[in-house]
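K.L.:
The structure under discussion is supplied below as structure tokens; questions concerning it will follow.
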Amino acid sequence: MEPSTPPMRGLCTPSTPESPGSFKGVIDASLEGNSSIMIDEIPESDLPAPQVSTFPPTPAKTPKKQLLPNLMLQDRSNSLERCMEEDREHNPFLSSSDNQLLSRKKRKPTPPPSDGLYYVFRGKRIKKSFRPGTDLSTFKPKLLFADSAPSSSSDNPTSSVDLNDYSQIGILPPNLNSIGNKMFSLKSRVPSSSSGSFVAPPPQMRLPAYSSPQKSRSNTKDENRHNLLR
């Protein structure tokens, strides 16, 4: 197979419209035919489409003086700088505190307007409204247990005891059972004493004497020894 020689420069070589060599051949042929032709006379249809760059545009390298012309760069080493002037009109730290600093006041919450009463039942706030003109001062809330329990009766002796009468504290009613009456009679015999001193109970309330476990064990040992000697 013979090696193919590359085409000569300046000659139009056949190529496909998609290949970049077609546009190069058109320009070379036009330059050879008329050397005084200008590039501007080439129709735009023959120019290649500009390639779209996928990279972000590079920032313009513009000096800061042109970007911010109003910004004045001052030399901090210059000792002849103009000192800052105090603005006494808008500076609260340089003026009187009575005019600028206001005293803090606690906000008093205003109660919402209401034309009824509020109840709290099982953690929920319930409002009960009344007709306008109703005197709420005479209104009494309903009792939680308006009716008495069925087990209670009027024969209960404690129902007649006044809880506000402190003189009745410690006195048992006489119509209790026999044990209560006995304890009530023994209580009346005990002399009154201060709360700090100890008073021995009467003989009727004392426990009967009993033998200690050590003494009972020693008695059983002696009995067993006596039985063995027999």
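Quick reminder: no glycine exception, Cβ is built from N, Cα and C everywhere.
According to Swiss-Prot, the record shows the following:
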type    : residues  : note
MUTAGEN : T5 to A   : No effect on phenotype and no reduction in 32-P incorporation mediated by MAPK
MUTAGEN : T13 to A  : No effect on phenotype; when associated with A-16 and A-19. Reduced 32-P incorporation mediated by MAPK; when associated with A-19
MUTAGEN : T13 to E  : Reduces activity as a cdc2 inhibitor; when associated with E-19
MUTAGEN : T16 to A  : No effect on phenotype; when associated with A-13 and A-19. No reduction in 32-P incorporation mediated by MAPK
MUTAGEN : S19 to E  : Reduces activity as a cdc2 inhibitor; when associated with E-13
MUTAGEN : S19 to A  : No effect on phenotype; when associated with A-13 and A-16. Reduced 32-P incorporation mediated by MAPK; when associated with A-13
MUTAGEN : T58 to A  : Reduces growth rate into small colonies containing many elongated cells. Phenotype enhances due to increased stability; when associated with A-62. No reduction in 32-P incorporation mediated by MAPK
MUTAGEN : T58 to S  : Shift in mobility; when associated with S-62
MUTAGEN : T62 to S  : Shift in mobility; when associated with S-58
MUTAGEN : T62 to A  : Reduces growth rate into small colonies containing many elongated cells. Phenotype enhances due to increased stability; when associated with A-58
MUTAGEN : T110 to A : No effect on phenotype
MUTAGEN : S212 to A : No effect on phenotype
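What does the local environment look like for each feature on the list?
P.N.:
If you draw a 10 Å sphere around the CB of T110 (mutagenesis position), it holds 6 other CB atoms from the protein chains shown.
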K.L.:
Could you check what DSSP calls T110 (mutagenesis position) once collapsed to helix, strand or coil?
P.N.:
coil
